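J.: So Swiss-Prot lists the following for this protein:
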- Gly66 to Arg: In strain: Mutant ts49 (VARIANT)
Amino acid sequence: MELVNIFLETDAGRVKFAIKNTDDVCASELINKFVELLSEYIHIDQSEFYLVVKDKDIFYFKCDRGSISIVNNEFYVFDEPLLFVKDFTNVTGVEFIVTETMPCRIIPKNNHAVISVVTNHKFYNGLSL
């Protein structure tokens, strides 16, 4: 399971948030783990953002000051070809890919940068546009 709209920015490049999904762990526990990992870089209790999780399908969750809820699928595909690295030394910030219907308000910790990138790629009748 991985986040497809939130990444770490590091001294070496962009890093994915991914957690190996095991059958004995429910999805809500994994979402909480993603939020826990993000809490090292942003103030969760003061921030509002969306988590788009991809396993076999894409699921949307909203984190509003620490309260997490599932939201309707907006059919955004988050399919831009992005480059990622595995090895890094220093985290410099967090990157959020947002859409016109997924606003965010992020309060960073410890001088971390917050980067926002907008996408409008949606899934229409079997096509990614």
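A Cβ is built for glycine as well, from the same backbone N, Cα and C atoms used for every other residue.
Just the original residues are modelled here, none of the noted substitutions.
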J.: Near the Cβ of Gly66 (variant position), how many other Cβ atoms are there if near means within 10 Å?
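T.: Summing over all protein chains shown, Gly66 (variant position) has 13 other Cβ atoms within 10 Å.
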J.: Using DSSP and three states only, what is Gly66 (variant position)?
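T.: Coil, per DSSP.
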